[in-house]
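Report on the following structure.
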Amino acid sequence: LPTLSHEAFGDIYLFEGELPNTLTTSNNNQLSLSKQHAKDGEQSLKWQYQPQATLTLNNIVNYQDDKNTATPLTFMMWIYNEKPQSSPLTLAFKQNNKIALSFNAELNFTGWRGIAVPFRDMQGSATGQLDQLVITAPNQAGTLFFDQIIMSVPLDNRWAVPDYQTPYVNNAVNTMVSKNWSALLMYDQMFQAHYPTLNFDTEFRDDQTEMASIYQRFEYYQGIRSDKKITPDMLDKHLALWEKLVLTQHADGSITGKALDHPNRQHFMKVEGVFSEGTQKALLDANMLRDVGKTLLQTAIYLRSDSLSATDRKKLEERYLLGTRYVLEQGFTRGSGYQIITHVGYQTRELFDAWFIGRHVLAKNNLLAPTQQAMMWYNATGRIFEKNNEIVDANVDILNTQLQWMIKSLLMLPDYQQRQQALAQLQSWLNKTILSSKGVAGGFKSDGSIFHHSQHYPAYAKDAFGGLAPSVYALSDSPFRLSTSAHERLKDVLLKMRIYTKETQIPVVLSGRHPTGLHKIGIAPFKWMALAGTPDGKQKLDTTLSAAYAKLDNKTHFEGINAESEPVGAWAMNYASMAIQRRASTQSPQQSWLAIARGFSRYLVGNESYENNNRYGRYLQYGQLEIIPADLTQSGFSHAGWDWNRYPGTTTIHLPYNELEAKLNQLPAAGIEEMLLSTESYSGANTLNNNSMFAMKLHGHSKYQQQSLRANKSYFLFDNRVIALGSGIENDDKQHTTETTLFQFAVPKLQSVIINGKKVNQLDTQLTLNNADTLIDPTGNLYKLTKGQTVKFSYQKQHSLDDRNSKPTEQLFATAVISHGKAPSNENYEYAIAIEAQNNKAPEYTVLQHNDQLHAVKDKITQEEGYAFFEATKLKSADATLLSSDAPVMVMAKIQNQQLTLSIVNPDLNLYQGREKDQFDDKGNQIEVSVYSRHWLTAESQSTNSTITVKGIWKLTTPQPGVIIKHHNNNTLITTTTIQATPTVINLVK
């Protein structure tokens with residue numbers, strides 16, 4: 001490896017060969033290459049300096065940054081300090097022998113520290129060619145070691161962070177979406193404001209009455225057992241892991257070994273065209289933080305065993321202390337931003353658990369303070385002092401990767417009073433956080449949705465509970481337990497997770513950017529939340545959660561509680577723009593099928609696409625109706641061969657994949673991604689008597705010249721019967737066909753579809769149907785169409801592209817779509833589905849109205865009615881209970897024995913009113929914006945009022961807040977107030 005390498009954006013010093021001739025130093029200051037310390041390779045630059053001495057690097061840097069660049073050019077280096085200094089190192093870039101840009105780096109540390117300073121954060125202003133970097137020593141003589149000096153490199157604007165060495169760097173991170181990773185200094189200062197000093201000069205004990213259970217429960221969760229038998233073979237294998245790390249402790253106490261690193265810090269090194277292959281290889285040669293953590297954790301667990309001999313215990317303890325000191329010396333310590341620290345929580349859990357489990361060993365060896373401080377710093381524990389009015393969301397990344405270790409960092413404080421006060425503050429913060437989720441900000445919504453990336457996101461929800469459930473369990477038998485309302489919210493959200501998933505599998509319509517059919521929710525959180533007891537704290541076991549856990553884990557019972565049957569019922573979750581319906585299978589009553597209808601709106605994004613995820617997912621929420629069979633093995637989804645234009649139930653323009661593929665931009669306040677919003681506010685669900693409905697106004701996006709695509713869509717679900725209506729289907733695309741997909745079903749075993757009574761499973765079958773046809777898919781769901789609609793059916797090998805990498809995929813599929821032709825105008829559709837149809841019987845129903853203003857139906861068996869008012873309108877049907885609505889609402893109604901039950905909701909979350917000017921161009925077309933940049937991201941839902949008119953004179957059975965009844969012309973006017981798109985159920989009598 002060279003000492004100096006010339007790279008695309010600037011030179012880099014690796015110091016592996018001879019002393020380079022580009023370096024000069026002022027008199028009497030010694031420069032040499034040293035093997036004492038190194039961050040890469042085996043050598044670093046050793047500078048023995050006198051006060052105010054200078055070291056000059058004669059390298060040209062071409063500095064030119066766009067004002068709003070997402071990857072500002074950045075200077076990076078690693079410094080090893082043997083002795084803390086009170087005055088800083090000054091670094092100045094010169095242009096024509098004059099200082100153009102400069103900055104300070106504090107030297108108040110020992111060991112390694114990395115600095116990353118964007119040129120735009122330096123003092124001064126300059127562009128163009130910079131000729132020299134002059135480093136000026138502090139006021140006292142000393143020795144510093146430098147390595148991996150990168151003169152200039154593009155770095156994502158979210159990654160450089162302020163820390164103790166360079167507190168002025170990139171203070172924008174304090175308000176970024178990613179602040180939980182990067183605003184470590186801000187959170188550290190919050191903690192310091194309340195605890196200027198922490199007392200480590202006292203004996204560490206963890207057996208005090210009101211806290212002992214927290215330590216015990218965390219250790220029970222982690223499987224710590226003193227009776228664990230450690231065999232000689234286990235010990236040998238474990239010690240071999242330490243040999244692999246090649247760590248050497250020297251007489252002066254310093255430790256050499258490969259650099260300690262983590263994947264997200266290495267990301268910038270892997271960007272194509274930034275570093276040559278040799279340089280990249282040198283930079284990436286490291287001990288990974290997570291691997292070191294895993295080895296330390298196993299050592300800590302072994303050290304808790306009573307079966308160790310004194311000799312073996314000594315061996316393990318030496319390794320444990322060596323590994324801990326190595327991590328700290330590498331710069332992974334309080335106050336250090338480690339150059340880049342984003343997403344490090346995914347790499348640290350084992351390390352921090354190792355320190356928590358080995359806390360008594362650390363205390364005995366004077367390492368409790370630095371390890372506790374590092375845990376507190378990297379988990380941003382200081383956020384427990386966030387002001388109440390600033391807590392507007394719950395970030396699942398925090399709950400998953402930081403919360404547990406925030407708590408454990410406080411449990412490692414030896415001063416009992418400080419620990420007690422800090423835990424009480426954490427309790428208050430956690431209660432508030434769980435109950436705060438404004439607008440489309442992250443966290444736990446009142447309807448059971450769990451938000452991340454400003455949308456209901458089960459893939460992240462499972463991770464949130466992965467970290468949250470053990471924490472709730474650990475705290476629940478102590479004075480620091482959750483409040484009843486916070487615990488209740490978590491229980492509700494967790495129980496909902498097993499409603500909208502099937503045997504832990506996340507439906508495709510809820511898959512976010514992972515439409516692979518492979519993602520599942522975790523089961524363990526149900527166990528730990530069950531063992532945390534009831535929300536009111538009165539019972540040590542939550543039996544509802546126990547029954548759910550037993551079912552999900554395929555056990556007959558758990559803690560003496562029998563497993564539940566799979567859920568049945570209907571649910572409206574309007575923060576997810578979603579209706580859910582489940583019924584027990586006729587073949588297997590313990591199991592239930594799952595139907596989910598879902599849309600999107602001007603508040604809720606319709607897709608999330610990244611460079612290597614969900615490239616073709618634009619239509620995912622265009623009114624999809626996903627039906628998952630009671631027997632999950634019969635599912636019709638296959639990632640291979642799937643036509644991304646044809647999610648079941650969606651109305652779409654069928655495009656070639658090169659046109660359907662997401663064209664990614666980096667928008668202000670966002671990463672490189674696509675998350676498109678609609679212009680419409682009407683999308684959501686309603687329920688009554690365990691039946692449901694869903695409706696939406698669909699509008700395509702002008703980013704892809706699809707602003708002319710519109711449709712009003714609805715589903716009405718009564719038991720196993722679904723009535724699907726569409727109207728106002730239009731667009732001006734004359735090149736491609738518009739279609740509504742009935743089903744797309746993988747048939748790898750040539751499973752049959754029954755069409756008008758005849759079995760079809762012959763490959764390359766292509767049919768055009770247009771006569772009130774009946775189709776039955778391979779799981780027995782019957783689709784019945786009304787006359788006058790053209791259905792295209794195919795049974796063939798289907799070729800597609802992988803959504804992650806565009807590689808070709810294929811599978812056999814049976815597919816049926818209603819064709820609306822090219823550039824349709826005011827088209828509509830009507831079909832019904834009998835899920836698990838009995839005796840090939842189609843649903844019986846009456847359409848009360850089917851036009852652009854209103855979709856309304858009546859189910860024959862239940863006599864229930866459903867109304868999707870897309871706008872204010874009157875009804876013309878003699879069979880309808882309703883006469884009109886003065887606003888866009890959804891209503892479900894049932895008359896029985898002189899009683900009328902209504903469920904009314906306006907699905908508009910109403911987070912803002914009117915149109916946002918910056919979302920439209922001067923022609924009125926929608927502009928792509930990031931939801932993260934919206935001022936209404938954390939807005940409160942505002943109430944909306946609507947009045948419906950019902951035939952006849954009706955009165956409330958009991959007075960109801962927010963419901964006003966008036967009578968006019970022998971009819972009843974009912975005014976309701978909707979907030980957060982939550983349905984209002986009203987009971988009336990004649």
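Each residue, glycine too, has its Cβ placed from N, Cα and C.
According to Swiss-Prot, the feature active site, proton acceptor maps to His453. Of all Cβ atoms in the shown protein chains, 22 besides its own fall within 10 Å of the Cβ of His453 (active site, proton acceptor).
In sequence order, Val396, Asp397, Asn400, Ile450, His452, His453, Gly512 are the residues of the chain that are 6 or more apart from Tyr460 (mutagenesis position) and have a CB within less than 8 Å of its CB. DSSP assigns Tyr460 (mutagenesis position) to a helix in the three-state reduction. Under the heading active site, proton donor, Swiss-Prot lists Tyr460.
What Swiss-Prot notes for the published mutagenesis of His343 to Ala is this: Loss of activity on both chondroitin 6-sulfate and dermatan sulfate. Counting only same-chain residues six or more apart in sequence, the Cβ atoms lying under 8 angstroms from the Cβ of His343 (mutagenesis position) belong to Trp181, Asn264, Asp397. Taken residue by residue with DSSP, His343 (mutagenesis position) is part of neither helix nor strand, so it is coil.
Experimental mutagenesis at this site is recorded by Swiss-Prot as His452 to Ala, annotated: Slight decrease in substrate affinity, but greatly reduced (100-fold) catalytic efficiency.
Listed in Swiss-Prot as a mutagenesis experiment, His456 to Ala is described as follows: 3-fold decrease in catalytic efficiency with both chondroitin 6-sulfate and dermatan sulfate. Taking all protein chains in view, 26 other C-beta atoms sit within 10 angstroms of the C-beta of His456 (mutagenesis position).
Swiss-Prot gives this note for the published mutagenesis Tyr460 to Ala: Loss of activity on both chondroitin 6-sulfate and dermatan sulfate.
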Cβ neighbours of His452 (mutagenesis position) where a neighbour is any other Cβ within 10 Å: 24
Secondary structure at His452 (mutagenesis position), reduced by DSSP to three states: strand
